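Copied from Swiss-Prot, the annotated features are:
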| type | residues | note |
| --- | --- | --- |
| MUTAGEN | Arg111 to Ala | Less than 10% of target DNA-binding in vitro, in vivo no change in silencing when crRNA targets a reporter gene promoter, strong disruption of silencing when cRNA targets downstream of reporter genes. Loss of target DNA-binding, disruption of all gene silencing; when associated with A-112 and A-126 |
| MUTAGEN | Arg112 to Ala | Less than 10% of target DNA-binding in vitro, in vivo no change in silencing when crRNA targets a reporter gene promoter, strong disruption of silencing when cRNA targets downstream of reporter genes. Loss of target DNA-binding, disruption of all gene silencing; when associated with A-111 and A-126 |
| MUTAGEN | Arg126 to Ala | Less than 10% of target DNA-binding in vitro, in vivo no change in silencing when crRNA targets a reporter gene promoter, strong disruption of silencing when cRNA targets downstream of reporter genes. Loss of target DNA-binding, disruption of all gene silencing; when associated with A-111 and A-112 |
| MUTAGEN | Tyr141 to Ala | Loss of target DNA-binding in vitro |
| MUTAGEN | Trp152 to Ala | Loss of target DNA-binding in vitro |
| MUTAGEN | Asn156 to Ala | Less than 10% of target DNA-binding in vitro |
| MUTAGEN | Gln195 to Ala | Less than 10% of target DNA-binding in vitro |
| MUTAGEN | Gln197 to Ala | Less than 10% of target DNA-binding in vitro |
| BINDING | His317, Asp579 | Mg(2+) binding site |
| BINDING | His549, Cys552, Cys569, Cys572 | Zn(2+) binding site |
Amino acid sequence: MTTMTVHTMGVHYKWQIPEVLRQQLWLAHNLREDLVSLQLAYDDDLKAIWSSYPDVAQAEDTMAAAEADAVALSERVKQARIEARSKKISTELTQQLRDAKKRLKDARQARRDAIAVVKDDAAERRKARSDQLAADQKALYGQYCRDGDLYWASFNTVLDHHKTAVKRIAAQRASGKPATLRHHRFDGSGTIAVQLQRQAGAPPRTPMVLADEAGKYRNVLHIPGWTDPDVWEQMTRSQCRQSGRVTVRMRCGSTDGQPQWIDLPVQVHRWLPADADITGAELVVTRVAGIYRAKLCVTARIGDTEPVTSGPTVALHLGWRSTEEGTAVATWRSDAPLDIPFGLRTVMRVDAAGTSGIIVVPATIERRLTRTENIASSRSLALDALRDKVVGWLSDNDAPTYRDAPLEAATVKQWKSPQRFASLAHAWKDNGTEISDILWAWFSLDRKQWAQQENGRRKALGHRDDLYRQIAAVISDQAGHVLVDDTSVAELSARAMERTELPTEVQQKIDRRRDHAAPGGLRASVVAAMTRDGVPVTIVAAADFTRTHSRCGHVNPADDRYLSNPVRCDGCGAMYDQDRSFVTLMLRAATAPSNP
């Protein structure tokens, strides 16, 4: 058995994107847009097939009417709350909205039932349309690769990402959530890929093979400087930095039919094991403010880790609560003491016994993210003021041409994106008008604020995610079994929004703190670390444990009282912390002897 792993290498921040790479990103973007167009046309044709059946068409008419009623009532409720400056409004109006949503839900189910009746009859027509979609997608390969310059591995990567997005959207629709594919403009970001082909029985594509300048894959991917991981662990940090600075050579499509390569100055932080079988690599280019960043992701197959069979059982329950030190995102408990590193004890809190505690996202991260939001707010206000100035100037003067056409004040009044005004500032920079100086002064300041905003946000989120990875590493190094609850943060958030009576500003502040803490990210890091290190992971249903008192076993009612902490148990009358009770029950269920 083997496991897939991805090693990421950062590309030097001063590296300039070559024109051949920019062209490949542009082709990959156009391919993705064509795939979206084909999929949207397929969805429309599939809907037309269902609508051709009278019963389904009638159900769709009913659903459309119910949806229109629900939207209209939602707007009335929204307006009533604005006028009342409170969540508490007419009970009759809110009941009408609930009834409208219930009718819409029933109408959607009626359509699904009508489709189920004619599903077999429409099978041939659906299959024919699916075959046509597959043929259209296949034809794009000839357009972009055989007759164009896009590298075939990049084509496969874009197509795989597209199919993954289609499956995700189908799953969201099946759960009743609105979702659809959208077109995007090209901003210079994207992904290109290479794949290392190997015939059955051929030697593995090991790091040593890729480090060989005369190796089999030298014209696809060459990663020099490989160091055995055991030797790497014995090197100092300075030695690792120096040894890890290598230049990767990677295939990058073609220009007029001629193969092209690019050189990537990367920093390696860890090396793959000697027996790893490297299957390919992706160069991911992202845009941070107005600057491009790149990273190289190398994918490989490695042998499975030996499963862990000894160690304490650790239970982890997600949530979010405000504390003096930050936002508590989880409660944990172990059946044996855990050794928490000194540097993490302010984040992974532990009691005197060393068997339980909470995980807290430091308040400094919240303050840093709040600062970036304040910068974004300042930029938005400055943009509004600039828009008014440009509109006023255009109303009183004859405007210079913009993109070979006169620019109207009514057009600029509709602009919302800062990029539009930045483009206008560049276009009118040297025309000698008063408005050009105003535009350029705004652009010069906004560019700096945008960089501060995005870099500050990126660093704060990176700090949070790194803390989560460190916590996951601490648990995986010591635990023999990990229990994680299946609490859905999104569902809890939506439920809280529906029932809250707090002012909108207060609720938005709570939502921002929850989003900044991202409890789900901690669970993802823990599960990934356990899977990598061979530690068994069990997902525990949170449905009953959240309301059960661990001391007396009483299951309390599911009402709003139990959103606060602590609460009083209706069974024994004692006050208790429901989060600590939850992890206690998780451990008790895991260690209880199974019935024969």
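Cβ coordinates come from backbone N, Cα and C, glycine included.
Keep in mind the model shows the original residues, not the substituted ones.
From a predicted model like this one, the values you see are computed outputs, not experimental measurements.
Locations of recorded Swiss-Prot features on the structure.
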| residue | record | DSSP class |
| --- | --- | --- |
| Arg111 | mutagenesis position | helix |
| Tyr141 | mutagenesis position | helix |
| Trp152 | mutagenesis position | helix |
| Gln195 | mutagenesis position | strand |
| His317 | Mg(2+) binding site | strand |
| His549 | Zn(2+) binding site | coil |
| Cys569 | Zn(2+) binding site | coil |
Distance [Cα-Cα, Å, rounded] between Arg111 (mutagenesis position) and His317 (Mg(2+) binding site): 39
Closest of His317, His549, Cys552, Cys572 to Gln195 (mutagenesis position), Cα positions, binding-site residues only: His317
DSSP three-state assignment for Asp579 (Mg(2+) binding site): helix
Candidates Arg126, His317, Asp579 (recorded positions) - the one closest to Trp152 (mutagenesis position) by CA: Arg126
CB within-chain contacts under 8 A for Asp579 (Mg(2+) binding site), separation at least 6: His317, Gly319, Thr331, Ile358, Asn565
Cα-to-Cα gap, Asn156 (mutagenesis position) vs Cys569 (Zn(2+) binding site), nearest whole Å: 57
Listed in sequence order, residues with CB under 8 A of Arg126 (mutagenesis position) and six or more positions away: Leu46, Ile49
Non-site residues, in chain order, whose CB comes within 8 A of the mean position of the CB atoms of His549, Cys552, Cys569, Cys572 at Zn(2+): Arg551, Gly553, His554, Asp570, Gly571, Gly573, Ala574, Tyr576
Closest of Arg112, Tyr141, Gln197 to Cys552 (Zn(2+) binding site), Cα positions, mutagenesis positions only: Arg112
Arg112 (mutagenesis position) to Cys569 (Zn(2+) binding site) - Cα separation in whole Å: 43
Those binding-site residues listed as Cys552, Cys569, Cys572, and which of them has the most Cβ atoms within 10 Å of its own Cβ: Cys569
Other CB atoms within 10 A, centred on Arg111 (mutagenesis position): 20
Cβ contacts of His549 (Zn(2+) binding site) (under 8 Å, same chain, 6 or more positions away): Asn556, Cys569, Gly571, Cys572, Ala574, Tyr576, Ser581
For the recorded positions Arg112, His317, the one whose C-beta sees the most other C-beta atoms within 10 angstroms: His317
Rounded Cα separation (Å) that holds between Tyr141 (mutagenesis position) and Gln197 (mutagenesis position): 18
Greatest C-beta neighbour count within 10 angstroms, which of the mutagenesis positions Asn156, Gln195, Gln197: Gln195
